[in-house]
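J.: Handing you a structure now.
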Amino acid sequence: MGLKKACLTVLCLIVFCFGIFYTFDRVNQGERNAVSLLKEKLFNEEGEPVNLIFCYTILQMKVAERIMAQHPGERFYVVLMSENRNEKYDYYFNQIKDKAERAYFFHLPYGLNKSFNFIPTMAELKVKSMLLPKVKRIYLASLEKVSIAAFLSTYPDAEIKTFDDGTGNLIQSSSYLGDEFSVNGTIKRNFARMMIGDWSIAKTRNASDEHYTIFKGLKNIMDDGRRKMTYLPLFDASELKTGDETGGTVRILLGSPDKEMKEISEKAAKNFKIQYVAPHPRQTYGLSGVTTLNSPYVIEDYILREIKKNPHTRYEIYTFFSGAALTMKDFPNVHVYALKPASLPEDYWLKPVYALFTQSGIPILTFDDKN
């Protein structure tokens, strides 16, 4: 134990000396500056405990914002970790940043598991976890992320609350049902163990005493009788005033972050006479033959605004496997369709997603993607 503490002390010194604390952080606009954390740890440790919320996607930030709204007056620190940084991520991060006491954006352009990135980032996370004031609750969706375990292992007595990360919470083959973190390489695995001890995915899952779900009426993998399940609707269309669909039809394809979907997406757009594509927040490629909707909003927020402006327009939303199909299917004047390429084998991994769509009343449209 003494050796472990000594190693951790040396690690802290290295982190300070080499500037991993981003004291003069320009790329992240000071969001990873630890000086304020250090000051609070030294001079205000007896203050009110804080709640931590970890996010990896825009959807998770939306859920986190709703959770925070349910606890007015409490202190919240938000930690966003992402390989992506674009207009959408910045917009929603700034939204939640305005509502949190502190917010940190860890932009990891090469991914955490890259050898040159893993050790310094895990070191930074562990040291910063120890600089936090007393932690009351920890909220997270991505149970499989070893980076969050750096904080969980530092505060084993904190309450753990989990929330949905899209359709991954509705599929039995989800990585959230695993036991151990996936860390490639012996050196990285050993370093991870030094940072998180015996913490695991299973330990996080079993410690969760409440789970927030955004999907009503669908079986959730976290609904196993061990915890309270709380429904948390994300998008409210109840106050929209709409009329008959006499204002024309707007067809929108939901983009995919996977580049191999480019050709199939273009064929689908042509086949169904789709005019627009709403890029996925992590999408880096464009599609020919359709107009790209450039907006800082995720598709649900975008459509709600469009319905308000054009209450007589019919909106047709086409998707291959986006969870947004489930969150938008009950919007007024919105008709959602799931696309299934004819070449897709019966045992393809998307089969459970299509089953979800069918269960939710979303039509499945098969098309010839080879011609």
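Here the Cβ of each residue, glycine as well, is placed from N, Cα and C on the backbone.
Residues as originally present; substitutions not included.
Checked Swiss-Prot, it gives:
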- G2 to S: In strain: M982B / NRCC 4725 (VARIANT)
- Q29 to H: In strain: 406Y / NRCC 4030 and NRCC 4725 (VARIANT)
- E40 to D: In strain: 406Y / NRCC 4030, M982B / NRCC 4725 and 126E / NRCC 4010 (VARIANT)
- N94 to K: In strain: 406Y / NRCC 4030 and M982B / NRCC 4725 (VARIANT)
- R102 to W: In strain: 126E / NRCC 4010 (VARIANT)
- E124 to A: Decreases the binding affinity for the donor substrate (but not catalytic rate) (MUTAGEN)
- S129 to A: In strain: 126E / NRCC 4010 (VARIANT)
- G168 to I: In strain: 126E / NRCC 4010 (VARIANT)
- T242 to A: In strain: 406Y / NRCC 4030 and 126E / NRCC 4010 (VARIANT)
- G255, A278, P279, H280, P281, R282, I299, E300, S322, G323: CMP-N-acetyl-beta-neuraminate binding site (BINDING)
- D258 to N: Loss of catalytic activity (MUTAGEN)
- D258: active site, proton acceptor (ACT_SITE)
- K273 to N: In strain: 406Y / NRCC 4030 and 126E / NRCC 4010 (VARIANT)
- H280 to A: Decreases the rate of sialic acid transfer (MUTAGEN)
- H280: active site, proton donor (ACT_SITE)
- R282 to A: Decreases both the binding affinity for the donor substrate and the rate of sialic acid transfer (MUTAGEN)
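Map these features onto the structure and tell me what's around them.
T.: In sequence order, no residues are near N94 (variant position), counting only same-chain partners six or more apart with C-beta under 8 A.
Taken residue by residue with DSSP, R102 (variant position) is part of a strand.
Neighbour count (other Cβ atoms within 10 Å of the Cβ, all protein chains): 20 for E124 (mutagenesis position).
When other Cβ atoms within 10 Å of the Cβ of S129 (variant position) are tallied across all protein chains shown, the result is 21.
For G168 (variant position), the count of additional Cβ atoms within 10 Å of its Cβ stands at 17 [all protein chains shown].
DSSP classifies T242 (variant position) as coil under the three-state reduction.
Sequence-distant contacts (6 or more apart, same chain, Cβ under 8 Å) of R282 (mutagenesis position) comprise E83, N84, P257.
Under the three-state DSSP scheme, D258 (mutagenesis position) falls in the coil class.
Under a cutoff of 8 A between CB atoms, and with a sequence separation of 6+ in the same chain, D258 (mutagenesis position) has no neighbours.
Less than 8 angstroms from the CB of K273 (variant position) sit R251, each of them six or more residues away in the same chain.
Taking a C-beta cut-off of under 8 Å and a sequence gap of six or more, H280 (mutagenesis position) has these contacts in its own chain: L254, G255, S256, P257, S322.
In the three-state DSSP assignment, the secondary structure recorded for H280 (mutagenesis position) is coil.
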J.: Of these binding-site residues, G255, P279, P281, I299, S322, which scores lowest on Cβ atoms within 10 Å?
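T.: It is P281 that, of the binding-site residues G255, P279, P281, I299, S322, has the fewest other Cβ atoms within 10 Å.
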J.: Given E124 (mutagenesis position) and P281 (CMP-N-acetyl-beta-neuraminate binding site), what distance in Å do their CA atoms have, once rounded to a whole number?
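T.: Pair distance, Cα basis, whole Å: 27 Å.
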J.: What whole-number distance in angstrom separates the two most remote CA atoms of the CMP-N-acetyl-beta-neuraminate-binding residues G255, A278, P279, H280, P281, R282, I299, E300, S322, G323?
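T.: Max Cα-Cα spread across the CMP-N-acetyl-beta-neuraminate binders: 16 Å.
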J.: Write out the long-range same-chain contacts of T242 (variant position), meaning residues 6 or more apart in sequence whose Cβ is under 8 Å from its Cβ.
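T.: Spatial neighbours, sequence-distant, of T242 (variant position): I307, P311, H312, P332, N333.
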J.: Specify the nearest of the recorded positions R102, P279, P281 to G168 (variant position), where nearness means the distance between Cα atoms.
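T.: Its closest listed neighbour, by Cα, is P281.
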